[in-house]
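Undergrad: Sharing a structure below in structure tokens format, with a few things to ask.
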Amino acid sequence: MRKRARIIYNPTSGKEQFKRELPDALIKLEKAGYETSAYATEKIGDATLEAERAMHENYDVLIAAGGDGTLNEVVNGIAEKPNRPKLGVIPMGTVNDFGRALHIPNDIMGALDVIIEGHSTKVDIGKMNNRYFINLAAGGQLTQVSYETPSKLKSIVGPFAYYIKGFEMLPQMKAVDLRIEYDGNVFQGEALLFFLGLTNSMAGFEKLVPDAKLDDGYFTLIIVEKSNLAELGHIMTLASRGEHTKHPKVIYEKAKAINISSFTDLQLNVDGEYGGKLPANFLNLERHIDVFAPNDIVNEELINNDHVDDNLIEE
């Protein structure tokens, strides 16, 4: 029996490239043995609703084609359900942090090859209050860069748009009082920003979590304490090399459950999109989603080798 795949795509991502190549993508998947259909999103929340519908219709595979925001919506559509379909990823956004972490090719046909080859691995996701995320949650003015950067600037200079906007915001940054409880420990004090990471790639910084594991059941918690502009610039430089973890203003920990609160009205960034405001409870859901990934990911330190699943297409 042929497997059924549903593509959920953002038609505006990647300068509408996927929309143009959709017919070829459908043909490629059909030749590989999939009965395939596609759905184009029109507004925020569409990908979540369509993922839920596809689950009810018992699709074997869901393919998210778009940026990290589209992927986040698809994950939110399936995370609470039993017998979740496998997830395929076609990175079409500006940064594509999750795709980077799993070494998924940025070209459409290369990403489809990963799905067709059939190798998959289970990865952790995070639950924040009543929603889910697959890459990161963060707070602090600098973390607002990804959803405050103009779309036109992103289309012109790509990922560099975030750095341009980030440097523009640096002088405005202010520390806020935070209480962060994590696995029996407590941080209480002034901080500029915090990150909860599930992968090694956040906002294009591929060494922000140098010891990341995608399936170990732990968040990486990074807290940047109150710092002056020179100190913050130094931390960012170190972060580009994965050398920030020992900086005296950086707290770097692993935790399964985290609670964050503040008297300040602090916005949250979840997978690159606006995620509401504090307070927030975070829980790591270990190996919760089964994702297609290149076979060589088994040789990477990001994945525990004894967890890797080799699930090939049944012809």
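Quick reminder: no glycine exception, Cβ is built from N, Cα and C everywhere.
Not measured: the values here are computed from a predicted model.
Pulled the feature table from Swiss-Prot, pasting it below:
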DOMAIN    1-132  domain 'DAGKc'
BINDING   Asn10, Pro11, Thr12, Ser13, Gly14, Thr41, Gly67, Asp68, Gly69, Thr70, Leu71, Asn72, Glu73, Thr94  ATP binding site
MUTAGEN   Asp68 to Ala  Loss of activity
MUTAGEN   Pro91 to Ala  Loss of activity
MUTAGEN   Thr94 to Ala  Loss of activity
MUTAGEN   Glu168 to Ala  No effect on activity
BINDING   Lys213, Asp216, Tyr218  Mg(2+) binding site
MUTAGEN   Asp216 to Ala  5-fold decrease in activity
ACT_SITE  Glu273  active site, proton acceptor
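Any idea what these are sitting next to in the structure?
TA: Each residue in the domain 'DAGKc' (1-132) gets a DSSP state, and the totals come to 56 helix, 38 strand, 38 coil.
Long-range Cβ neighbours of Thr12 (ATP binding site) (same chain, at least 6 residues apart, Cβ-Cβ under 8 Å): none.
For Pro91 (mutagenesis position), the number of other Cβ atoms no farther than 10 Å from its own Cβ, over all displayed protein chains, is 28.
Within 10 Å of the C-beta of Tyr218 (Mg(2+) binding site) there are 18 other C-beta atoms, taking all protein chains into account.
Asp216 (mutagenesis position) falls outside any helix or strand according to DSSP and counts as coil.
Summarising the environment of Glu273 (active site, proton acceptor), the number of other Cβ atoms within 10 Å of its Cβ, over all protein chains shown, is 17.
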Undergrad: Can you give me the average pLDDT across the domain 'DAGKc' (1-132), rounded to a whole number?
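TA: Its mean pLDDT is 95.
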Undergrad: Quick check: which same-chain residues outside Lys213, Asp216, Tyr218 lie with their CB within 8 A of the centre of the Mg(2+) site CB atoms?
TA: Asp124, Ala212, Leu214, Asp215, Gly217, Lys254
Undergrad: Cβ-Cβ under 8 Å from Gly14 (ATP binding site), same chain, 6 or more residues apart: which ones?
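TA: For Gly14 (ATP binding site), the qualifying residues are Met92, Gly93.
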Undergrad: What same-chain residues, at least 6 away in sequence, bring their CB to under 8 Å of the CB of Asp68 (mutagenesis position)?
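TA: Listed in sequence order, they are Gly93, Val95, Asn96, Asp97, Phe98, Asn135, Asp271, Gly272, Glu273.
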Undergrad: Return one of helix, strand or coil for Glu273 (active site, proton acceptor), based on DSSP.
TA: strand
Undergrad: Which of these recorded positions is closest to Glu73 (ATP binding site) if you go by CA atoms: Pro91, Thr94, Lys213, Asp216, Tyr218?
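TA: It is Pro91, whose Cα lies nearest.
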